[in-house]
Structures are given as structure tokens and as C-alpha cells.
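Visitor: My questions all concern the structure below.
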Amino acid sequence: MEEKEGIKDSSLLEKSNVPESINEDISKTTDVDLNSDGKKDNDTSAKDGTPKVEEKVNKSSGIDEDEVVTPAEDAKEEEEEHPPLPARRKSEEEPSKENPILQELKDAFPNLEEKYIKAVIIASQGVLSPAFNALLFLSDPESGKDIELPTQPVRKNPEAPARRRQTQLEQDELLARQLDEQFNSSHSRRRNRDRATRSMHEQRRRRHNPNEREQHHEDSEEEDSWSQFVEKDLPELTDRAGRSLQDTANKVSNWISDAYRRNFASGNEQNDNQHGHQDQQEWEPEIVDLSQGGKNSRPQQPERRRFNSFGVQVGDDSLESHGITLHNEDGFEDDEDVPPQLPTRTKSGESTGKVVAETTYIDTPDTETKKKWQPLPPEPLDTTPTKVNAVSRNKKNPDEDEFLINSDDEM
């Protein structure tokens, strides 16, 4: 470096002694060369080994080639003069491969060997506080006088096993249990309340009568057995009874259907046809009687009879309905036939106490036509009613009263 600096100083002194004309020519030539592809000229001059600038300078001034300095050399010299830039540090420091707990304990206890420190770390399972206390006791035994040694091993809480994912059926079952507890809690509370009240009453009784303890114990056992029977055994019994009834019903129905198929379905068609007509005739009057009885069984309002001014029932033309019969009170007429009479039997001593037949008259149909009864013509009605007419109208003849006339219905 010192030799190069000496060469630079000598070259600068020589340049200062060159006349001004030479400097002007050099500046012109250098400006032209740099503006018009200076790189190409420099390359060609480097290949040929005869740069143009040096030739012109040598021709005009007669300076040696060794004394001339090119601009490339000047740039190199300037770079050598400036100090190199410092290397950039990496932003991310590489993590140390050594265990940080081990390194920390080494720094805290440099006097102890590394194997003891590792043994303490293994025993403490990486917990710093017990490891630090153990290493402190190794370095200074007097510091561990106040520390009590454990007599029993430390119990660790068992880690809960990984909960497996529940299926849809399990989720539904869990939800059903929650709903049952929520909505049926009232029934359970009522039951617990009843038990509490019973227990209170029984305790009061025991205080008054200490002999009832044994009886209370027996009663409690009976209640427990009864509650167990109602809650567990009764549903099973009901299920079994229902199943047995269903089975028996199915068996009976199958047996009846088989018997019907054997006896009735495969019967003789001729017997069915013979008895069919008779059965139909026997059943018809019963059906009619039932229908009539059903009609008559209904309550009916009594019919109201209406009579006209002549004492005749309205809507009935027959004489019998009027309640009037015509007969001769004097006896039989001459033309009418007298019915025959049976001879009377004399009573004997042997026949006393026996029933004797008496003569009876036998009615015979009348051959002659009887006279029909005709009603009397009505009386003329006065347009102007008077007291006499009104009284006469209101009065009734006792012979015309329907209740005093002997009718066929009363007979």
C-alpha cells in the first residue's frame, strides 16, 4: 500500500508539470470518448494494448507509458481507500440447542458438576423451585436444615380420560333423563314431603311411647317393600298379564275360527235350503211384533173427542161409536125366533155339591133388517139471542149426556 501511495504522489507531480495545451487536448479527447461509447473504446483499447489517450499524450508530450494512469485504475484506488461495510447481523437469532433449564441452573450454581444438575432436573421433572432447593442443599448443606423431608409420596390427580364423542342415541337418552328429572321432580318432592311428615309424626309417637320403636321398624320395612313392589314389580306383572291375556285371546280366536270352518263352512247346502224357508217364516212375525211393540212402546197423547151440537162425535159415522144401541125392552117380538132351551135336570141327593149346567140363550143372527136410527132435525137458531134462548142453550138434556148412555164400550 505504501508503494502504491508513493507511485500516486509521483504521478500527480508529473501531471502538474505537463503544459496546459496537453491538458486541454486530453480533456477534449476524454470527453469525446466518454460520450460516444466509451466502453467500446476501452474494450478495444484493452484488447489492442494501445489506448488512444495514451498515444495522443505520448505523441504530444513524450511521456512514458508507465507514468500514465487510466480512469479504471483511479476507481479501483478509490474503492481501496474506503473501508469495507460491516456485515449485517441476522434479525432472527438461531435458538440455542442447549436445554434452557440446565443452562439457568449452571449459571446459578457454577461450582457443581453438570451430572448432578441433570439428576436434580430429572428428579424435579423440570420444576425449577424444587430443583433450585436441591442444588442449594448440595452446595450448602446447612441451608437445608429448616426444610422437612416428605414422608409420603405425592398423589397426583388422575387425568380424566379423553371424552369420546357421544352418539345420537346417547344424546337423546341424556336429554330424556334431564326432562324426566325436570318435570317429574314435583312427584318426587311430594313423596319426600310425605315421608318427612310421617317420620316427624312417628318420632313424636316414639317420645310418648318408647315401646313402638319395634313396631315402627316393622312398618318402615313394610312400606319399603310395598314401595319397591309398586315401583318395580307391579309394572312387570302388568306386562306379563297383558301378554298372557293377548296370547289366550289369540288362541281362542284361532280355535273358534277352525271349528267354524270345519262344522259350518263345509255343511250340506241342501239342509240349508230346506231350513231356510222355515226359518224365514218363523222370524217374520217376530220382526213384525217387535216393530209393533216398538211403535206402541212410545208414549202417545190421548186423543181428544169432539162432539157436535147433536151429541155425535165428529169424524165418525158409525152408530156404535155414538154410544147408542137400539133394543126392545118388552121382550122378543112375534116375528123373531126364540132360541131353543135345554131341559132342566132334577137335582138328586147324589148330585149335591156337583156343578149343574144352566140353560143359556144362544144369539142367532137377525134375518130381518132393523130400522136405522136417524138424528132429529136441528132447531132453528135465532139471530138475536135473548136470555131465554141463552138459558135453554146452556141447559142440557140428561138423556143426551154421553156419560149416562149405555154404550158398547161400557158393556
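Just so it is clear, glycine is given a Cβ too, placed from its N, Cα and C backbone atoms.
Here the original residues stay in place, and none of the substitutions has been built in.
What Swiss-Prot records for 97-140 is domain 'CUE', and it gives sequence analysis as the kind of evidence. Listed in Swiss-Prot is the mutagenesis experiment Phe109 to Ala, annotated as follows: Impairs interaction with ubiquitin; when associated with A-110. Pro110 to Ala appears in Swiss-Prot as a mutagenesis experiment; the accompanying note says: Impairs interaction with ubiquitin; when associated with A-109. For the mutagenesis of Leu135 to Ala, Swiss-Prot gives this note: Impairs interaction with ubiquitin; when associated with A-136. The structure shown keeps the original residue. For the published mutagenesis Leu136 to Ala, Swiss-Prot gives the following note: Impairs interaction with ubiquitin; when associated with A-135. Listed in Swiss-Prot as a mutagenesis experiment, Trp373 to Ala is described as follows: Impairs interaction with ATG8. Looking at Swiss-Prot, you'll find the mutagenesis Leu376 to Ala noted as follows: Impairs interaction with ATG8.
So that I understand the layout, could you describe where these features sit and how close they are to other parts?
Guide: Sequence-distant contacts of the domain 'CUE' (97-140) (same chain, at least 6 residues past either end, Cβ-Cβ under 8 Å): 147.
Under the three-state DSSP scheme, Phe109 (mutagenesis position) falls in the coil class. Residues near Phe109 (mutagenesis position) in space but far in sequence (CB under 8 A, at least 6 apart, same chain), listed by position: Ile117, Leu135, Leu136, Leu138, Ser139.
Sequence-distant neighbours of Pro110 (mutagenesis position) (same chain, 6+ apart, CB under 8 A from its CB) do not exist here.
Neighbours of Leu135 (mutagenesis position), defined as other CB atoms within 10 A of its CB across all chains, total 22.
Classification of Leu136 (mutagenesis position) by DSSP places it within a helix.
A sphere of 10 angstroms centred on the C-beta of Trp373 (mutagenesis position) encloses 10 other C-beta atoms.
The number of other Cβ atoms within 10 Å of the Cβ belonging to Leu376 (mutagenesis position), over all protein chains shown, comes to 6.
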Visitor: Helix, strand or coil for Trp373 (mutagenesis position)? Use DSSP.
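Guide: Looking at the DSSP assignment, Trp373 (mutagenesis position) belongs to neither helix nor strand, so coil.
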Visitor: Across the domain 'CUE' (97-140), what does the pLDDT come to on average, as a whole number?
Guide: 88
